[in-house]
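Database features, via Swiss-Prot:
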- W9 to L: Wild-type role in conversion of OCP-R to OCP-O (MUTAGEN)
- W50 to F: About 75% conversion of OCP-R to OCP-O (MUTAGEN)
- W50 to L: About 25% conversion of OCP-R to OCP-O (MUTAGEN)
- H53 to L: About 50% conversion of OCP-R to OCP-O (MUTAGEN)
- D54 to L: About 25% conversion of OCP-R to OCP-O (MUTAGEN)
- D54 to E: About 75% conversion of OCP-R to OCP-O (MUTAGEN)
- R60 to K or L: Almost no conversion of OCP-R to OCP-O (MUTAGEN)
Amino acid sequence: MLQTAEAPWSQAETQSAHALFRKAYQRELDGLLATVQAQASQITQIDDLWKLHDFLSAKRHEIDGKYDDRQSVIIFVFAQLLKEGLVQAEELTFLAADKQSKIKALARL
């Protein structure tokens, strides 16, 4: 069961959190795909290709590190996803009010 320092996560919260993580991940990948398609259509030189490669390498590292659902960081991950617009505050209603408040506060930092 997922936990924060304040309160344990219920099974329903845990399942909903995983579902929202998957949804946010897919949103990010969809956006990345659109960006890459647009950039790829503009490639005219080999330097453009290497820039796209560097961009993709950096994005892969960023994305691989972002979607971490370990108990110790899950609140922070949701705050980051909220800050980046990959999840909306309304999508966090499956969480207890104290957890929602903490995520929203962290997203404002």
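Easy rule for this one: first residue shown is 1, then count along the chain.
Placed from the backbone N, Cα and C atoms, the Cβ positions cover glycine too.
Every residue here is the original one, so none of the noted swaps is modelled.
Because the structure is a prediction, the values reported are computed rather than measured.
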Out of H53, D54, R60, which of these mutagenesis positions is nearest W9 (mutagenesis position) by C-alpha distance?
R60
Least buried by Cβ count (within 10 Å) of the mutagenesis positions W9, W50
W50
Between D54 (mutagenesis position) and R60 (mutagenesis position), find the distance joining the two CA atoms and give it rounded to the nearest Å.
10
Can you count the other CB atoms that lie within 10 A of the CB of D54 (mutagenesis position)?
10
